[in-house]
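J.: Annotations per Swiss-Prot:
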- I503, G504, E505, G506, S507, I508, G509, N510, V511, K525: ATP binding site (BINDING)
- 497-768: domain 'Protein kinase' (DOMAIN)
- C57 to Y: In sub-10; loss of function. Loss of function; when associated with Y-66 (MUTAGEN)
- V64 to M: In sub-3; loss of function (MUTAGEN)
- C66 to Y: Loss of function. Loss of function; when associated with Y-57 (MUTAGEN)
- P258 to L: In sub-13; no phenotypic effect (MUTAGEN)
- P272 to S: In sub-14; no phenotypic effect (MUTAGEN)
- P304 to L: In sub-15; loss of function (MUTAGEN)
- S466 to L: In sub-17; no phenotypic effect (MUTAGEN)
- G506 to A: No phenotypic effect (MUTAGEN)
- E539 to A: No phenotypic effect (MUTAGEN)
- R599 to C: In sub-4; loss of function (MUTAGEN)
- L633 to F: In sub-20; no phenotypic effect (MUTAGEN)
Amino acid sequence: MSFTRWEVFFGLSVLALTMPFSAGVTNLRDVSAINNLYITLGAPSLHHWLAFGGDPCGEKWQGVVCDSSNITEIRIPGMKVGGGLSDTLADFSSIQVMDFSSNHISGTIPQALPSSIRNLSLSSNRFTGNIPFTLSFLSDLSELSLGSNLLSGEIPDYFQQLSKLTKLDLSSNILEGHLPSSMGDLASLKILYLQDNKLTGTLDVIEDLFLTDLNVENNLFSGPIPPNLLKIPNFKKDGTPFNTSIITPPPPPVVDPPPATHRAPPVPRIPPVSGVPPAPFAPFAPLQPQQHPPPSPPLVWSPPSSDNGGGDPWNSVSGQPTLQISPPSGSGSGKFWSTQRIILVVSSVAIIVLVSGLCVTLWRCCRSKIYNRYYSGARKDLQRPYFNKPPSQPTPTMGKVSREPMVKPFDGYGAGDRKYGYPMPQRAEESRRAMPPTSYYNKDVNTPQKPLQQPPRQFQSNDTASKRAAHFPPGLNSSSSATVFTIASLQQYTNNFSEENIIGEGSIGNVYRAELRHGKFLAVKKLSNTINRTQSDGEFLNLVSNVLKLKRGHILELLGYCNEFGQRLLVYEYCPNGSLQDALHLDRKLHKKLTWNVRINIALGASKALQFLHEVCQPPVVHQNFKSSKVLLDGKLSVRVADSGLAYMLPPRPTSQMAGYAAPEVEYGSYTCQSDVFSLGVVMLELLTGRRPFDRTRPRGHQTLAQWAIPRLHDIDALTRMVDPSLHGAYPMKSLSRFADIISRSLQMEPGFRPPISEIVQDLQHMI
């Protein structure tokens, strides 16, 4: 049998192409799944684990157990693993055991899980959200451990298909509600841990299960404990307020009226109070006689109904008057009326307390207005590109102040987070060349400006207007003052707030370039009408006072303000080179000036700004929206961080739209100083790679810069390939390695593992 030349060539080609994949032992599907798991866990320090490729079975990756070529077990308990889990867990072909317990994994439990799983242990982590309903599809599941997390909501009613489940641990979460009825279908269940939750209702659902261990401590269960549960060998119920009084005993048997001879004993009868004969005998059990009646007992009697017939009630045989037992149609017993009085008193007190609480709440709301409606959450900034347009000549006439509607989120005072791929205007380079040199603005702005129609008033930072809860040190730069501008003067400087002078726009407000006489420039932020409506004059002045205290070399300086005719504006120093985002992604001429040393100095300047906010200010000031568009560059490429102290004015935005800067915990409403550190790490990644933090034009898996870069930071070959090509290799390898290490520590998924900002500043200073 002979082969033609092309057949031999084809066979060798196929062999060469398949050799890299056939060399490994592990199923390629499992390799891809564990690579994705490694990435979502934040690239932890696990022996042999890789983000791409590898042979988990052949190389015996840490915690991995295989059967032939398939991964069947992954056990990494107590390895200090962070990050989160994703739906790619379902890609494992035949995995049976996943033990990720006692780590720092956060986020929600993924909806997609491998159908072959038998033992799933996620206990002692930081999972949040609800228990996913898709667990009902795991018919082979025998052990499920979700204890010691932050899971909330009710336990879903989906246990019908989990007939093989023998252990269920839901302890130490924030679960509430009743036990689902399908939990009674768990015929194989032996161990059930529900302690330390907020579960309510009764335990009747599980009374027929053959349990050996049951722990319901520290819950809110009520009702009697079913007798079958009391027979469980290991039954713990301390701290749960079981209330056996809500279940009434069996009703007493109906007793026929005794014969007449039994009514004759000499028992003192209680005459009717109103002279009406007692109600006829009703088939109720008589009251038991009191053995030791107290002297002169009070007589509690209910007024009999006028339609009561004749007959004698049963009385106590002890000679002491007792309460008459009336039929349901009567007026009720004395005990009944006593209970009503108690209920009436308690209800009255409760109503008084509720009304008082409502009054206090309304009073406090009137004081604070709606300030607390705003919190700084995640938000997506889609802002125009910042570019320096040629100065416009002021118009000879003055028009009314423009009232722009609220627009897309604002970023920096120029150069916001625009839609990626936004073209740089052709005249941008010409405009930049037309800008004044570094000394574009002198510090004599605090003196009255000649164009002002009214003499400027000095606003001292120790004002007494609206002393709100400020997040700034009260004594910092207490002598600072700001120039009070008039609307007329700012109209003149900004060409009547013309669109040509807009250098940024967003939800806080539009930013205009203001040209003063003698070629000086300012940046004027005109707060949106939405902010003006929700902020009083006193609150605005307090904001100005607080921002004035944030005066350091790397914080964008507030120079003045305007508060006239319902309009509020903040006047900042002007940075002619725009933002770092412009320099990296839009301005090619400026990009060429970003040498390695310049980039390290920019990272150091940004870090020092955050160090001032986090560690000098008491209490600390969290920026909450730190990104490359907030890092402005002056004429010497020195850093000025914008929007410091304005976080509370930002409306809530979905964290999924934060363009790759948001730390994982921000998704759940937690924003701390360490969240700023994570955002700084992303900015340093931009400096290292020249890539955008999020780019939809790239392949899936490469779109989010942090997710793509983290696994490569400790691989020297991959690290050199990811450096910005415009540097042309002009950087020391030792400096590159140190910078990558700083970035890697800043991008830890767990906030507690990220270094304090002072440590980052110190490490960057050692690189200079």
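Please read every residue number as a count from 1 along the shown chain.
Heads up, the Cβ atoms here are built off N, Cα and C, so glycines get one too.
Don't look for the substitutions in this one, it keeps the originals.
Where in this structure would I find these features, and how exposed are they?
T.: I503 (ATP binding site) carries a strand DSSP state (E or B). All chains included, 25 other C-beta atoms sit within 10 angstroms of the C-beta of I503 (ATP binding site).
Note on the domain 'Protein kinase' (497-768): mean pLDDT across this stretch is 89.
Of all the Cβ atoms in the protein chains shown, 22 others lie within 10 Å of the Cβ of C57 (mutagenesis position).
The Cβ of V64 (mutagenesis position) has 23 neighbouring Cβ atoms from other residues within 10 Å, across all protein chains displayed.
DSSP assigns C66 (mutagenesis position) to a strand in the three-state reduction.
The Cβ neighbour count for E539 (mutagenesis position), using a 10 Å radius and every protein chain shown, is 16.
The Cβ of R599 (mutagenesis position) lies under 8 Å from the Cβ of L687, L688, each of these being in the same chain and 6 or more residues away along the sequence.
A simple way to gauge crowding: the CB of L633 (mutagenesis position) has 24 other CB atoms within 10 angstroms, across all the protein chains here.
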J.: Just how many other Cβ atoms lie inside 10 Å of the Cβ on V511 (ATP binding site)?
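T.: Within a 10 Å radius of the Cβ of V511 (ATP binding site) lie 30 other Cβ atoms.
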J.: Return the count of C-beta atoms lying within 10 angstroms of the C-beta of C66 (mutagenesis position), excluding that atom itself.
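T.: Excluding its own Cβ, the number within 10 Å is 21.
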J.: Between the recorded positions C57, I503, G509, V511, which lies closest to C66 (mutagenesis position), Cα to Cα?
T.: C57
J.: Please tell me which one of the mutagenesis positions listed here (C57, V64, L633) sits closest to E539 (mutagenesis position), measuring Cα to Cα?
T.: L633
J.: Whole-number answer please: how many Å between the C-alpha atoms of V511 (ATP binding site) and C57 (mutagenesis position)?
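T.: Counting only the Cα atoms, the answer is 58 Å.
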J.: Within 10 Å of C57 (mutagenesis position), Cα to Cα, which of the recorded positions V64, I503, G509, L633 are there?
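T.: Cα within 10 Å of C57 (mutagenesis position): V64.
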J.: Whole-number Å only: compute the distance from the Cα of G509 (ATP binding site) to the Cα of L633 (mutagenesis position).
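T.: Cα of G509 (ATP binding site) to Cα of L633 (mutagenesis position) measures 21 Å after rounding.
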